[in-house]
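Asks: Dumping the structure here so I can ask a few things about it.
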Amino acid sequence: MSRPSSVSPRQPAPGGGGGGGPSPCGPGGGGRAKGLKDIRIDEEVKIAVNIALERFRYGDQREMEFPSSLTSTERAFIHRLSQSLGLVSKSKGKGANRYLTVKKKDGSETAHAMMTCNLTHNTKHAVRSLIQRFPVTNKERTELLPKTERGNVFAVEAENREMSKTSGRLNNGIPQIPVKRGESEFDSFRQSLPVFEKQEEIVKIIKENKVVLIVGETGSGKTTQIPQFLLDDCFKNGIPCRIFCTQPRRLAAIAVAERVAAERRERIGQTIGYQIRLESRVSPKTLLTFCTNGVLLRTLMAGDSTLSTVTHVIVDEVHERDRFSDFLLTKLRDLLQKHPTLKLILSSAALDVNLFIRYFGSCPVIYIQGRPFEVKEMFLEDILRTTGYTNKEMLKYKKEKQQEEKQQTTLTEWYSAQENSFKPESQRQRTVLNVTDEYDLLDDGGDAVFSQLTEKDVNCLEPWLIKEMDACLSDIWLHKDIDAFAQVFHLILTENVSVDYRHSETSATALMVAAGRGFASQVEQLISMGANVHSKASNGWMALDWAKHFGQTEIVDLLESYSATLEFGNLDESSLVQTNGSDLSAEDRELLKAYHHSFDDEKVDLDLIMHLLYNICHSCDAGAVLIFLPGYDEIVGLRDRILFDDKRFADSTHRYQVFMLHSNMQTSDQKKVLKNPPAGVRKIILSTNIAETSITVNDVVFVIDSGKVKEKSFDALNFVTMLKMVWISKASAIQRKGRAGRCRPGICFRLFSRLRFQNMLEFQTPELLRMPLQELCLHTKLLAPVNCPIADFLMKAPEPPPALIVRNAVQMLKTIDAMDTWEDLTELGYHLADLPVEPHLGKMVLCAVVLKCLDPILTIACTLAYRDPFVLPTQASQKRAAMLCRKRFTAGAFSDHMALLRAFQAWQKARSDGWERAFCEKNFLSQATMEIIIGMRTQLLGQLRASGFVRARGGGDIRDVNTNSENWAVVKAALVAGMYPNLVHVDRENLVLTGPKEKKVRFHPASVLSQPQYKKIPPANGQAAAIKALPTDWLIYDEMTRAHRIANIRCCSAVTPVTILVFCGPARLASNALQEPSSFRVDGIPNDSSDSEMEDKTTANLAALKLDEWLHFTLEPEAASLLLQLRQKWHSLFLRRMRAPSKPWSQVDEATIRAIIAVLSTEEQSAGLQQPSGIGQRPRPMSSEELPLASSWRSNNSRKSSADTEFSDECTTAERVLMKSPSPALHPPQKYKDRGILHPKRGTEDRSDQSSLKSTDSSSYPSPCASPSPPSSGKGSKSPSPRPNMPVRYFIMKSSNLRNLEISQQKGIWSTTPSNERKLNRAFWESSIVYLVFSVQGSGHFQGFSRMSSEIGREKSQDWGSAGLGGVFKVEWIRKESLPFQFAHHLLNPWNDNKKVQISRDGQELEPLVGEQLLQLWERLPLGEKNTTD
């Protein structure tokens, strides 16, 4: 066969492709092979290689070999494709014998930096004390060794099935003969339904067959009537029956049950009932139960006998193909053999009939026609033509069309121009500063950057600016003048030029030019500044296409890894119109081109919808309008426009009723939707695809279909789940159209072209093929026969998922201890199957219950389960502002998880104050996402209560499981336990992040850890700088996306090595996990053996602790032994809690948790990580913690009052990071060392985590957030002592126990409740002396008094036995003797309603004269009791 041997670059199609051959299919392949430079090889070779590699990826082999007959070009193609698929390829041999092998990554090819863990003295002490009091018992030890043989499966199975029966199951009832139906007002309506004519035929066919398919158009009445036909027939013939009818959604199950009960004139809960998770209305009389697919599945998990008393199962809406319905059918097909009397009815609106006929073996199909009313359809081009819709961008496009052709010509010249062959249009003046250092975000009070309205539109730019920008871009391109970037950045910042500025003669942006020239660090800087990676030049090329065309492979990787994570579906319309638009009329084609040019297909055009809605409301007859939108975000956005923002509607809201339909919505709203509106009022319904089939609104005449749906998809090889917006299927589009013709002829407006409609998929991809399967594998274990492997059971599904994906999921469940080696569920596994979140998040939540920090973890887990609440603005300057908001929420904690938590808490506060809309806009948050997270939290907490993890009162109640919620180190431990194995290690020497299988991992630009510098212009070596700034060597992350050689992580948190050592790896460690120094030296250091003699000597005295294939720690023997024992204590405690969630805690349990908390807190502190305040607050009307963020930037010289400082975001996050840590960090962030920011210590009385910060221009920063002290005047100055001319203040301090007072007297410290901190701090700064008088509750005495000698810090003490205390402050004890209350009987406090001084609550202030008299009483104590402390 002929082979073109040249490797000439071909011009990729507009919109970017390259690649030639088909891109590898399958979940992992998607568009990922697009990075292949267009290597010219035969099409059939490409296809063959693609298929071979795809089989290899999903198969069992570790390695495959390609024949030596390949040419070098073909080998190049294979190398490149392998790389893009995450495989390792190598060529060996010479000349004609040169052959190529491809291997899967197993982690062995990554060399790792040594993993160490140095414990502080306090940590060792805490663990030693625990182990001395409660040594690890033999029982605990043996229970934590790997199992060597399988247990008695049947016994365990029975016991655990019993245990996990708590909730969400259908009751066992017995079949009975139904009662006679009552007559109702709906009878005539029922008889008018199309399904009614077929009543006898349907009943007869169901009697004669085990399985029946019923396909009826939407609104034909099949959902409500078929179950009633069965009931009526059984009543007539005196036959007992019991029917389950499943719905894909909770809302539908309730709505249909209520409607059917009403049609039979019964109350719900009699013959007709419903059951959804955590809510049911059923009684012993109930014969027809509507439930969700999930509830029926959970019922079947209790054993096959649960269906022995059921006569009919109806699975409705089968076409939705959600994973539960596919999964249910798999199980039901098995059960039909076991229960000969059981009948299965599948009903659906649009069904892939042949698939199901094949699946159930030639079962009969009944077709029911819909209603006859005609529905006119209008596609996008018709809408644009008839309504004359245009927007600013469309007008601009029409104007610029001629210019575009000119630009394309200039671009072509640019591409062919060799370097320096052009004279630059103008010699630029070199006026460039070293911009990067100049612009620190802190110089101008932060927000100011973004307040200068957003970037100027190119039309508003002055001619000199346009000329200057053009000259810079031309120089960069034509002369590879990398220095010109400094000027570009300078103009973007100082002149507000958009980062997406287009060269006026070629339309190229800075990002395209940098990508084409291969300037990697500038590409990174531009992306960090918010440059749009999807922006296209006049020839349709994006930056990615520039990089491909000019062979810049590193940049191709970079851009692909970035856009792979942007959650973009594949929605681009304009390329479709260009390639296939030949059968459109010229006018339509132009209209569509102009429209697509003006609007981003990754969104929903709410402007166009408002335009249409206005037209309908003003020119059409009455009738409800149903608008299909992809998700809750768009629903809320459109609702706000109609009710508040659009004058055309907002001024006459009495003429409209707006309803929202979404599966997470309250059921009450849904009932209102079904009612007819008053005369003269138009109903407008905003809905997701739930209104496609599940809920029928009769009076809809107009449908507006956005044509999009949000779909969760999962890349099984990368373990990444994304919520993507995708085009709906043809079947869905037809369904949606059918919603309009229910009561009279209607119109369906489709916001997509005819061409798009023709290119849509026929049916939606089954969820089973695009969802993470861990959750499903857990359920499979409970459904499948005892000895049936999970993969075998799932292979029986109507469309089974690939075996490799199932295997990966099972492997992951074993890794997180949900399953053992034999695929049997562990105690943890049974509980995880019960929780409505993915298993790793379930584990995180259960660990939080045991660590008693549930609340923050509930919020974080639900956010991770749903989606990131931060929205990505389109404008670059806004992207930077959004990033800063995210940063501000992290409060310097090196944690994206913190940003999620605090954003949610701040939103709740704003919500309780009634300004959540403005709050969300200001902070780039999605109101809709927050509302859904609240719903998920409630459901998850409900499930924990149902399973006994959270009790109603007493030990284990909601307060108890939140004892440690304020301690961020403990919260992070629960995160680590849930996120394992998603860990990354910092290689300090090479400044890279490494993972178990990745040599090089990068921060995703959306992570707050990616830019610790807070520069407006990110530094050129951004990643290295970010890694350098990390305070610890370990990170956890939520997801990693790979594109070629680059792995990106997002949603990360920095954690201490001790957290990894205790909470990562399997609970059951092999007995040789700990290797003492002698044996360790013989084996050499795993993966780390070094050539240098010196290193061997230093490591020879160290022990090794091996947690899994990758986590091999090298540490001193004592530390290794202590940590191993602490691990064992934790894991055996966790196991006990899983076995008996509601059992009271023992002394050992409490001591173990206390020790763990002490260790985590000490190590966190020694790493220099901040302990932010307020993270443990429960969702409730919130405290001053979240004052409106507007006050975040204060004038530098105003002295902060304590009222201002409570909000810990008062100062910029950067300052927080710059604050000195309480004790030296393990790796002091290099950047601060270099810049000499760490100043000498302040006065001895002062807490050490303040430093007076001087900025480069010597204007001082606001004081660090952690302390409300005024900024100190000069470097190293003493902390100002309280002023002598100020008043003296007196406060009563109540203590719950005497031990705390003893500690206070020994150590000279005290802590009070957060509510008292504010007033004490204020008193400390506003008075000369603050006296504290102590009294132990119930003792009848005052136990002495002290003077407050420092303000209250953020640091907490682990010494106090009481929960809920705030930061530590210093006190000087003056008297320590007890003064009986009777000595003070005569003293009344006018500041407390003249009550006696001893009747004071904690923190009660005394009127100064009374305070002074009280202290003088100590002088009168009898001599024997005096014991002054001088």
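Start at 1 and count along the chain as shown; that gives each residue its number.
A Cβ is built for glycine as well, from the same backbone N, Cα and C atoms used for every other residue.
Here the original residues are kept at every noted site.
The ATP binding site feature in Swiss-Prot is assigned to Gly216, Glu217, Thr218, Gly219, Ser220, Gly221, Lys222, Thr223. Summarising the annotation, Swiss-Prot assigns domain 'R3H' to 38-106. Residues or ranges marked as domain 'Helicase ATP-binding' in Swiss-Prot: 203-369. According to Swiss-Prot, the domain 'YTH' annotation covers 1288-1418, on the basis of sequence analysis. As a published mutagenesis entry, Glu317 to Ala appears in Swiss-Prot alongside the note: Abolished 3'-5' RNA helicase activity. Experimental mutagenesis is annotated in Swiss-Prot for Trp1360 to Ala, with the remark: Abolished ability to bind N6-methyladenosine (m6A)-containing RNAs.
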Asks: Measure the Cβ-based neighbour count of Ser220 (ATP binding site), defined as the other Cβ atoms within 10 Å of its Cβ.
Replies: 24
Asks: At the level of the C-alpha atoms, what whole-angstrom distance separates Ser220 (ATP binding site) and Glu317 (mutagenesis position)?
Replies: 13
Asks: Please compare the binding-site residues Thr218, Thr223 by how many other CB atoms fall within 10 Å of each one's CB, and tell me which has the fewest.
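Replies: Taking Thr218, Thr223 as the binding-site residues, the minimal 10 Å Cβ count falls on Thr218.
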Asks: When the domain 'YTH' (1288-1418) is classified with DSSP, how many of its residues are helical, how many are strand and how many are coil?
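Replies: Counts, helix then strand then coil: 41 helix, 42 strand, 48 coil.
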Asks: To the nearest whole angstrom, what is the C-alpha distance linking Gly216 (ATP binding site) and Trp1360 (mutagenesis position)?
Replies: 68
Asks: Between the Cα atoms of Thr218 (ATP binding site) and Trp1360 (mutagenesis position), what distance do you get, rounded to the nearest Å?
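Replies: With distance taken Cα to Cα, Trp1360 (mutagenesis position) is 65 Å from Thr218 (ATP binding site).
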Asks: Counting other Cβ atoms within 10 Å of each Cβ, which of the recorded positions Glu217, Glu317 scores lowest?
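Replies: Each of the recorded positions Glu217, Glu317 was scored; lowest Cβ tally within 10 Å is Glu217.
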Asks: Between Lys222 (ATP binding site) and Glu317 (mutagenesis position), what C-alpha distance do you get in Å?
Replies: 10
Asks: Please report the number of other Cβ atoms within 10 Å of the Cβ of Gly219 (ATP binding site).
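Replies: The Cβ of Gly219 (ATP binding site) has 24 Cβ neighbours within 10 Å.
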Asks: Give the residue counts of the domain 'R3H' (38-106) per reduced DSSP state, in the order helix, strand, coil.
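Replies: Once the DSSP states are binned, the domain 'R3H' (38-106) shows 32 helix, 16 strand, 21 coil.
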Asks: Taking the Cβ of Trp1360 (mutagenesis position) as the reference point, list residues of the same chain whose Cβ is under 8 angstroms away and which are at least six residues distant in sequence.
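Replies: Correct list: Asn1300, Ile1303, Ser1311.
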Asks: What is the interatomic distance between the Cα atoms of Glu317 (mutagenesis position) and Glu217 (ATP binding site), given in whole Å?
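Replies: So the Cα of Glu217 (ATP binding site) lies 11 Å away from that of Glu317 (mutagenesis position).
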Asks: Quick check: in three-state DSSP terms, what is Lys222 (ATP binding site)?
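Replies: Its secondary structure by DSSP: helix.
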Asks: In sequence order, which residues at least six apart in the same chain have a CB under 8 Å from the CB of Gly221 (ATP binding site)?
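Replies: Expected: Arg190, Leu193, Pro194, Val195, Phe196, Ile368.
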Asks: Across all chains shown, how many C-beta atoms besides its own are within 10 angstroms of the C-beta of Lys222 (ATP binding site)?
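Replies: Result for Lys222 (ATP binding site): 27 other Cβ atoms within 10 Å.
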Asks: For the ATP site given as Gly216, Glu217, Thr218, Gly219, Ser220, Gly221, Lys222, Thr223, which other residues of the same chain have their Cβ within 8 Å of the site's Cβ centre?
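Replies: Nearby residues not in the site list: Leu193, Pro194, Val195, Ala349, Ile368, Gly370, Thr696.
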Asks: Mean pLDDT over the domain 'Helicase ATP-binding' (203-369): what is the value?
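Replies: Residues in the domain 'Helicase ATP-binding' (203-369) carry a mean pLDDT of 89 in this prediction.
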Asks: Could you find out if DSSP has Glu217 (ATP binding site) as helix, strand or coil?
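Replies: In the DSSP reduction, Glu217 (ATP binding site) maps to coil.
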Asks: Including all protein chains displayed, how many Cβ atoms other than that of Gly216 (ATP binding site) lie within 10 Å of its Cβ?
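Replies: A 10 Å sphere around the Cβ of Gly216 (ATP binding site) contains 25 other Cβ atoms.
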